[in-house]
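As annotated by Swiss-Prot, heme binding site applies to HIS219, HIS233, HIS293, HIS306, with the evidence given as a curator's inference. Residues or ranges marked as domain 'FAD-binding FR-type' by Swiss-Prot on the basis of sequence analysis: 332-437. Residues or ranges marked as FAD binding site in Swiss-Prot (evidence: sequence analysis): HIS381, PRO382, PHE383, THR384. The note that Swiss-Prot attaches to the published mutagenesis THR384 to Met is: In frd1-3; loss of induced ferric-chelate reductase activity. Under the heading NAD(+) binding site, Swiss-Prot lists GLY429, PRO430, TYR431, GLY432, citing sequence analysis as support.
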Amino acid sequence: MEIEKSNNGGSNPSAGEEFKDMIKGVTKFLMMVIFLGTIMLWIMMPTLTYRTKWLPHLRIKFGTSTYFGATGTTLFMYMFPMMVVACLGCVYLHFKNRKSPHHIDRETKGGVWSKLRKPMLVKGPLGIVSVTEITFLAMFVALLLWCFITYLRNSFATITPKSAAAHDESLWQAKLESAALRLGLIGNICLAFLFLPVARGSSLLPAMGLTSESSIKYHIWLGHMVMALFTVHGLCYIIYWASMHEISQMIMWDTKGVSNLAGEIALAAGLVMWATTYPKIRRRFFEVFFYTHYLYIVFMLFFVLHVGISFSFIALPGFYIFLVDRFLRFLQSRENVRLLAARILPSDTMELTFSKNSKLVYSPTSIMFVNIPSISKLQWHPFTITSSSKLEPEKLSIVIKKEGKWSTKLHQRLSSSDQIDRLAVSVEGPYGPASADFLRHEALVMVCGGSGITPFISVIRDLIATSQKETCKIPKITLICAFKKSSEISMLDLVLPLSGLETELSSDINIKIEAFITRDNDAGDEAKAGKIKTLWFKPSLSDQSISSILGPNSWLWLGAILASSFLIFMIIIGIITRYYIYPIDHNTNKIYSLTSKTIIYILVISVSIMATCSAAMLWNKKKYGKVESKQVQNVDRPSPTSSPTSSWGYNSLREIESTPQESLVQRTNLHFGERPNLKKLLLDVEGSSVGVLVCGPKKMRQKVAEICSSGLAENLHFESISFSW
């Protein structure tokens, strides 16, 4: 009877699911309306209609208050709407995450949306870009061009030889100064979006179906635009001042208007960051790239001091959301987490297993940032989570490949003969998609190279857990993996967890693995004899299980933080302005120091964010701390020097009982000395909807994207997972 009920629920959504869909639809509609309204303001901003009709009316309505003064205009026009959108996004994601596992969102079923997500450009400076991404990029560039051309046309129309002579300028100098100003205005539009892709816990990205990792390329594009526009903006002003014999303007700090020196400091910080993003520098000297990016604090601080707080609110909403996310990550990273065990594979791969709060739920392909102070106190590195919160509710695992200096030091420490009782670790995350609707496909093909297999381990484990606990149909799984050496086959041992499975894989799981070893012609002695070393740690009682900093209802709490911190900010600023600034300045903006006013706003924003985030964290820690204390496991375990060898490469030499691992081995085909024929393997997969995921080298991702976009098979739906930034 229970099975019949579940099956009916899979095809006919319950009233509860329909209500959630309705709430999601309403919130997403409101988000879209408000966001499009903000875009409309940007479109109208350079026009004469906005300047002569809209702006005077808006200033009378919002800019004459004794509580906010002239700042109220941009505060309520740009800052307030985006905060509402972010809060609505939190509500949307809360209900989205509450859907049943067999319920498929209407927007993910396919059709036109699936075609728009197909790759359009495979090779080139932009990387692999879909039709949707190209469309939005073109629309954004069109917005920038529209604003710049309209600004110039309207400003140049007022510049005449007579007006230029009145300011002791030639015509070209007046036009150069006008163009320089407009370039800065266009840069502010790009800056408004710059920090949203790197706000890992933001509600805006997952509400649009994006993750922070997949959105890094948008941050890169926007970063290049911002720095290009601001650099030309600064150079034009330097040329203008030099031609006017006013080069001393470069060191001017006007406390009642624009501070040139502050702008130059901001630009210098931005140029240092921009220089380290050069691919060769970023890849060879990642630490330099990583550390110099902390100059964003200097960049934003002096940008606000340069233009003043009132104009900054046009570009500050994204940075405000980023600050909330950044401080929450800071609070989470202050605690050490409980590291239970480490496995070292023959392929120089390490699996770290942590204790996890059972209420922490994350989606497959999520990542987590890890810091190990004994190796480096400052470096944080992202790693893919390989475990499934459904299959292993109290454990979380990540896989680390020995490649750079940091991972090499970790491998040396874990491999040393000296016994390690404890390893202090701090984490940030997990971060990932709000949901992963793999069930919408009839078949799932995962193509990976080397350590690119790690995100797919979590996908497979999640589908296995779903097959054990739910009655929905599981897609056929094909894992195509390419390794350089036979010793790397041992990474397939990580596909299944050490515990949490039944005696055999469920018959509902139709999984096939095609493993290609490109440089070896057989398994080799190293792969046959390689031992898997396992270490068990004895964590300190002060170590915490990994948990969400805001508890199980994290999206609602994030919305509450955004709303309350912004409300507190407005209340405090309203009081300060009404009873301190207004009696001095009377809304003239000519008496009270603009620099002092800006610093007050920055301090109030910082205090509001820190206070609300800390209060929310302490509340959730107090509420769910008791649950976590009951999860403390007996960590006084032996530390064996090695465990059984890998299941691959020698299975024909031994007889073992039926286990999930052996069941997986039987479904694996090993191909030595050859590369996968991706075109044949992908086109041979049957099904009306085939999800194709790829994670690996750039050429592999491009090849798979080219096949999926070629039109040879309309049923292939491409998705790339890249961590090469």
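Cβ atoms are placed via backbone N, Cα and C, with glycine included.
Summarised by DSSP class, the composition of the domain 'FAD-binding FR-type' (332-437) is 13 helix, 38 strand, 55 coil.
Mean pLDDT across the domain 'FAD-binding FR-type' (332-437) comes to 88 in this model.
Neighbours of TYR431 (NAD(+) binding site), defined as other CB atoms within 10 A of its CB across all chains, total 23. Shown in sequence order, ARG200, TYR362, SER366, ILE367, MET368, ILE385 are the same-chain residues outside GLY429, PRO430, TYR431, GLY432 whose Cβ sits within 8 Å of the Cβ centre of the NAD(+) site.
PRO382 (FAD binding site) and HIS219 (heme binding site) are 17 Å apart (CA-CA, integer value). Rounded to a whole number, the distance between the Cα atoms of THR384 (mutagenesis position) and TYR431 (NAD(+) binding site) is 10 Å. If you count neighbouring Cβ atoms within 10 Å for each of the binding-site residues PRO382, GLY432, the highest count belongs to GLY432. Listed in sequence order, the residues of the same chain lying 6 or more apart from PHE383 (FAD binding site) and placing their CB within less than 8 Å of its CB are ILE367, MET368, PHE369, VAL370, ILE398, VAL399, ILE400, THR454.
Using PRO430 (NAD(+) binding site) as the reference Cα, a 10 A cut-off selects THR384 from the recorded positions HIS233, HIS306, HIS381, THR384.
A gap of 34 Å separates the Cα atoms of HIS306 (heme binding site) and HIS381 (FAD binding site). DSSP assigns HIS219 (heme binding site) to a helix in the three-state reduction.
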